[in-house]
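Enquirer: Here it is: the structure, laid out below.
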Amino acid sequence: MTGSAADTHRCPHPKGAKGTRSRSSHARPVSLATSGGSEEEDKDGGVLFHVNKSGFPIDSHTWERMWMHVAKVHPKGGEMVGAIRNAAFLAKPSIPQVPNYRLSMTIPDWLQAIQNYMKTLQYNHTGTQFFEIRKMRPLSGLMETAKEMTRESLPIKCLEAVILGIYLTNGQPSIERFPISFKTYFSGNYFHHVVLGIYCNGRYGSLGMSRRAELMDKPLTFRTLSDLIFDFEDSYKKYLHTVKKVKIGLYVPHEPHSFQPIEWKQLVLNVSKMLRADIRKELEKYARDMRMKILKPASAHSPTQVRSRGKSLSPRRRQASPPRRLGRREKSPALPEKKVADLSTLNEVGYQIRI
């Protein structure tokens, strides 16, 4: 969820302050508008936030805009900003080590290591999202952004955490990942949040980042998808938030070079207008469908199976004359012999060779 409190202890260096910073491969000119253009809401809970579109190193416009926003929303305002920016010495922030999977680790331990890494990066309270996430971008491009997150080691928000979680869990086929989005209502405003749902060995859990510990990672202990969603809903109630909508996407493929975008909202539930029994029914049906899709893709699109049924993959051959047209020419005495001869020209998959 987006927040308005400022955390000024983990701020990036401005352009030119650190020569080793990498330039983003998808950098674009900065817009002067407050809207960042990211797929994540630019105004969440009535609070505007900005998106860094200049890549790294951060340009002067984005840098100054961030500090102006912090000065407006922080309780000590400009005094605090001036104390930091005019300080003669600032401690160098530590760069956490990216977790590495070891064969001795269990899946829950590996997921916990990933979540601990995200927590070390910290949640971004500056009001400026450092990494632009365009939801319709191909998965390969989003994985490049995730690599950039590990290089820059800056605080992240919920949407960035989902992309980073996908990147760090790649190569573990037993772990299925899918996005879960929430739209909630509190004190006259709507809020948006997203986490990365996890399914492994018949259990559900999640990875993510939030200002609230109960609204990010969940242990891999939930037997059903509905149990996981209801646990999030109960956590929201602790903060007097009413969950209005829940959106669930499809499993994200374990192919970092895929040009396929992430499916963010395959299932949309207006949970505020539904009974829990109906919500559970819809969620469990959807969960079964997702699990079946894991088992079916290889067979559902297999050319071998389609051909074994005598069906052609070619549209032209599928339009061949039906047997009924042969019946119209039964007057010709040579037709039956010709038909037998034609059968010898069929290959093993039922295609007729025409000369």
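From the backbone N, Cα and C atoms, a Cβ is placed for every residue, glycine too.
No substitution from the list is modelled in this structure, which keeps its original residues.
The following feature annotations were taken from Swiss-Prot:
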- CYS158: active site (ACT_SITE)
- HIS193: active site (ACT_SITE)
- SER210: active site (ACT_SITE)
- TYR123 to Ala: Reduced tyrosine carboxypeptidase activity (MUTAGEN)
- ARG134 to Ala: Slightly reduced tyrosine carboxypeptidase activity (MUTAGEN)
- LYS135 to Ala: Reduced tyrosine carboxypeptidase activity (MUTAGEN)
- LYS157 to Ala: Reduced tyrosine carboxypeptidase activity (MUTAGEN)
- CYS158 to Ala: Abolished tyrosine carboxypeptidase activity. No effect on binding to microtubule (MUTAGEN)
- HIS192 to Ala: No effect on tyrosine carboxypeptidase activity (MUTAGEN)
- HIS193 to Ala: Strongly reduced tyrosine carboxypeptidase activity (MUTAGEN)
- LEU215 to Ala: Slightly reduced tyrosine carboxypeptidase activity (MUTAGEN)
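Help me see these features in their spatial surroundings.
Expert: According to DSSP, CYS158 (mutagenesis position) is assigned to a helical segment.
Here the Cβ of HIS193 (mutagenesis position) has 28 other Cβ atoms within 10 Å, regardless of which shown protein chain they belong to. Secondary structure from DSSP puts HIS193 (mutagenesis position) in a beta strand.
Counting Cβ atoms from all protein chains shown, SER210 (active site) has 19 others lying within 10 Å of its own Cβ.
For TYR123 (mutagenesis position), the Cβ neighbour count at a 10 Å cut-off comes to 21, with all displayed protein chains included.
ARG134 (mutagenesis position) falls outside any helix or strand according to DSSP and counts as coil. When other Cβ atoms within 10 Å of the Cβ of ARG134 (mutagenesis position) are tallied across all protein chains shown, the result is 16.
Counting every protein chain shown, 30 other Cβ atoms lie within 10 Å of the Cβ of LYS157 (mutagenesis position).
Taken residue by residue with DSSP, LEU215 (mutagenesis position) is part of a helix. The local packing around LEU215 (mutagenesis position), expressed as other Cβ atoms within 10 Å of its Cβ over all shown chains, amounts to 23.
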Enquirer: Using C-alpha atoms, which one of the recorded positions TYR123, HIS192, SER210 comes nearest to CYS158 (mutagenesis position)?
Expert: SER210
Enquirer: Across all protein chains in the structure, which of the mutagenesis positions LYS135, CYS158, HIS192 has the highest Cβ count within 10 Å?
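Expert: Answer by Cβ density within 10 Å: CYS158.
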Enquirer: Give the distance between the Cα atoms of SER210 (active site) and LYS135 (mutagenesis position), rounded to the nearest whole Å.
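Expert: That separation, Cα to Cα, works out to 19 Å.
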Enquirer: Quick check for the class: what is the C-alpha distance, in angstrom and rounded, between LYS157 (mutagenesis position) and HIS193 (mutagenesis position)?
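Expert: Per the Cα atoms, LYS157 (mutagenesis position) and HIS193 (mutagenesis position) stand 10 Å apart.
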Enquirer: Would you kindly give the Cα-Cα distance separating HIS193 (mutagenesis position) and LEU215 (mutagenesis position), rounded to the nearest Å?
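Expert: Their Cα atoms are separated by 9 Å.
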Enquirer: Roughly how many Å separate the Cα of HIS193 (mutagenesis position) from that of LYS135 (mutagenesis position), to the nearest whole number?
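Expert: If we compare the Cα positions of HIS193 (mutagenesis position) and LYS135 (mutagenesis position), the gap is 14 Å.
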